[in-house]
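Visitor: So Swiss-Prot lists the following for this protein:
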- Asp274, Asp359, Asp360: Mg(2+) 1 binding site (BINDING)
- Asp274, Asp359, Asp360: Mg(2+) 2 binding site (BINDING)
- 259-391: domain 'RdRp catalytic' (DOMAIN)
- Lys137 to Met: Complete loss of infectivity (MUTAGEN)
- Arg153 to Ala: Loss of RNA polymerase activity (MUTAGEN)
- Arg164 to Ala: 80% loss of RNA polymerase activity (MUTAGEN)
- Arg241 to Ala: Decreased initiation of RNA polymerase activity (MUTAGEN)
- Asp348 to Ala: 80% loss of infectivity (MUTAGEN)
- Asp350 to Ala: 95% loss of infectivity (MUTAGEN)
- Tyr411 to Ala: 60% loss of RNA polymerase activity (MUTAGEN)
- Asn549 to Ala: 25% loss of RNA polymerase activity (MUTAGEN)
- Ser418 to Gly: In strain: QB_1 and Qbeta_2_FR (VARIANT)
Amino acid sequence: MSKTASSRNSLSAQLRRAANTRIEVEGNLALSIANDLLLAYGQSPFNSEAECISFSPRFDGTPDDFRINYLKAEIMSKYDDFSLGIDTEAVAWEKFLAAEAECALTNARLYRPDYSEDFNFSLGESCIHMARRKIAKLIGDVPSVEGMLRHCRFSGGATTTNNRSYGHPSFKFALPQACTPRALKYVLALRASTHFDIRISDISPFNKAVTVPKNSKTDRCIAIEPGWNMFFQLGIGGILRDRLRCWGIDLNDQTINQRRAHEGSVTNNLATVDLSAASDSISLALCELLLPPGWFEVLMDLRSPKGRLPDGSVVTYEKISSMGNGYTFELESLIFASLARSVCEILDLDSSEVTVYGDDIILPSCAVPALREVFKYVGFTTNTKKTFSEGPFRESCGKHYYSGVDVTPFYIRHRIVSPADLILVLNNLYRWATIDGVWDPRAHSVYLKYRKLLPKQLQRNTIPDGYGDGALVGSVLINPFAKNRGWIRYVPVITDHTRDRERAELGSYLYDLFSRCLSESNDGLPLRGPSGCDSADLFAIDQLICRSNPTKISRSTGKFDIQYIACSSRVLAPYGVFQGTKVASLHEA
């Protein structure tokens, strides 16, 4: 082994040992960081854990004053390790059942509208009719089979057959997946028209309703869908995502809403609207009224009509879908956008001013009162704490602005127990305190205080911003652990230590083949039959199989490792030093 390789291995071993130490301090380190930061800015510290999640900011003063006050309201609001005596799971189920009850009332109201004697439509009814026409023009009468197949895929999450640890698509290709009775015809059609091995484990109308952690006040309810249902749901979601671009709505790009939130905070002409429990409030009746019959039938075929709760009880859904369904995000974006555009049209406003990203809605400020009325009629609840139509503050898609100034806070979400946890918090503090490119001296003292809790090697190991949080953000030029190879500089970062997972070879090859088919074919899946593959297509598929590689699956061990990454080119003069007739480059001198 060369001296260079030996040196690198020695440094890696030192850094690895440092990364696997524990941060030992008395009390709650996360709360200590938050309180010291507040004191540095002249704010009163938190007196209790309850205050951390209940403090409300004042929407006045200068941008700098508001930025600090807003940070106090947000920094610990999503922390998940407070001991408040709240049964967060029970709170989540209470909200879940309340949303179902509201959807039932909405279904009854929308299916039996109460027209007046002169048959004048209310604002809500008028918007439904206008939105229906807009949606039909945008998405057509029925979803395209070719379009759906182009977007069909397995996600990386859990299904009713596979738990999260076996969520990778290769496991889903290897194992039979469940489907609902109405989705069975889609699976059988796919089996008859493709070369993939399509197997069904169970035919059941149920999905699995579960909770996942959210914060110290409540959990979040989601639904785990049958595998084949999710496969086709994502196909429908992909079609809707493509069609929404015709309205200037790109669900792959949050920066559109972020830029417009900035504009609204300056001009006050645009409002940001947020909804409470948006995905759990889309009733069946609303979808039937808004969507073309062909589309509504397909959505009904692919949804799970019932859910099984952890206690074994069963709920028959009054909503079209929930968080966890493969088309929920795109469908809610379509519905909110169509209603908002209809409101703007009724008020003689430019409907192209409406942009949507899920339940983050931006539209002209003067349309907000009417939109609230329409949303109330169709069963949605406006989140008044996160809806802003007046004043200098706007928030959308994770960016927050006050009079045009970026006041986006950072969050401490989890307990700090490892150097990696502390590095993440310190990096977020760095980004928040250097928003204008220069360290705020008030925050810098707090940063230096808590950086000392890291092992010395990790204090000196720095990487440029934008390369993740595997090391402290800083100048790579002063990193003593950086290595140069040619013109590339490599720096060590902390990564999760993983081990290869045992996997089914069949599923691995099928997943790789499927991915290649999607990337190399205009039609998505390789089909067969009278209108499917000919001999040339079959030869192409055989070639894909020959080039396929087993998918590598790994799992985290709970420990940390060190990996060198290329972070930048070396900064050297692009010329040499003349020595007579010879030129010696500076990096060789």
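From the backbone N, Cα and C atoms, a Cβ is placed for every residue, glycine too.
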Visitor: With the Mg(2+) 1 site defined by Asp274, Asp359, Asp360, which remaining residues of that chain have Cβ atoms positioned within 8 Å of the Cβ centroid?
Guide: Thr272, Val273, Leu275, Ala278, Tyr357, Gly358, Ile361, Asn383, Lys386, Ser396
Visitor: Can you tell me whether DSSP puts Arg241 (mutagenesis position) in helix, strand or coil?
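Guide: In three-state terms, Arg241 (mutagenesis position) counts as helix.
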Visitor: Tell me the residue counts in helix, strand and coil for the domain 'RdRp catalytic' (259-391), as DSSP assigns them.
Guide: 68 helix, 27 strand, 38 coil
Visitor: Radius 10 Å, atoms counted are CB only; among the recorded positions Asp274, Asp348, which position scores highest?
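Guide: Highest number of other Cβ atoms within 10 Å: Asp274.
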Visitor: So, three-state DSSP: helix, strand or coil for Tyr411 (mutagenesis position)?
Guide: coil
Visitor: From the Cα of Arg241 (mutagenesis position) across to the Cα of Arg153 (mutagenesis position), what is the distance in angstrom?
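Guide: That separation, Cα to Cα, works out to 15 Å.
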Visitor: Looking at the mutagenesis positions Lys137, Arg241, which one has the fewest other Cβ atoms within 10 Å of its own Cβ?
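Guide: Comparing Cβ neighbour counts within 10 Å for the mutagenesis positions Lys137, Arg241 gives Lys137.
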Visitor: Could you tell me the mean pLDDT the prediction assigns to the domain 'RdRp catalytic' (259-391)?
Guide: 96
Visitor: Go through Arg153, Arg164, our mutagenesis positions, and report the one whose Cβ sees the most other Cβ atoms within 10 Å.
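Guide: Going through Arg153, Arg164 one by one, the largest Cβ count within 10 Å is at Arg153.
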Visitor: My understanding is the cutoff is Cβ-Cβ under 8 Å with a sequence separation of 6 or more in the same chain; which residues meet that for Asp359 (Mg(2+) 1 binding site)?
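Guide: Asp359 (Mg(2+) 1 binding site) has long-range Cβ partners Asp274, Leu275, Ala278, Ser279, Glu332, Phe336.
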Visitor: Would you count the other C-beta atoms found within 10 angstroms of the C-beta of Ser418 (variant position) for me?
Guide: 18
Visitor: Between the recorded positions Asp350, Asp360, where is the Cβ count within 10 Å the lowest?
Guide: Asp350
Visitor: Other than its own, how many Cβ atoms are within 10 Å of the Cβ belonging to Tyr411 (mutagenesis position)?
Guide: 15
Visitor: Given the recorded positions Lys137, Asp350, Asp360, find the one whose Cα is closest in space to the Cα of Ser418 (variant position).
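Guide: Comparing Cα positions, the closest of these recorded positions turns out to be Asp360.
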Visitor: What is the nearest of the recorded positions Arg164, Arg241, Asp348, Asp350, Asp360 to Lys137 (mutagenesis position), using the Cα of each?
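Guide: Given the candidates Arg164, Arg241, Asp348, Asp350, Asp360, the nearest one is Arg241.
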Visitor: List the Cα distance (Å, whole number) between Arg164 (mutagenesis position) and Tyr411 (mutagenesis position).
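Guide: Taking the Cα atoms only, Arg164 (mutagenesis position) lies 26 Å from Tyr411 (mutagenesis position).
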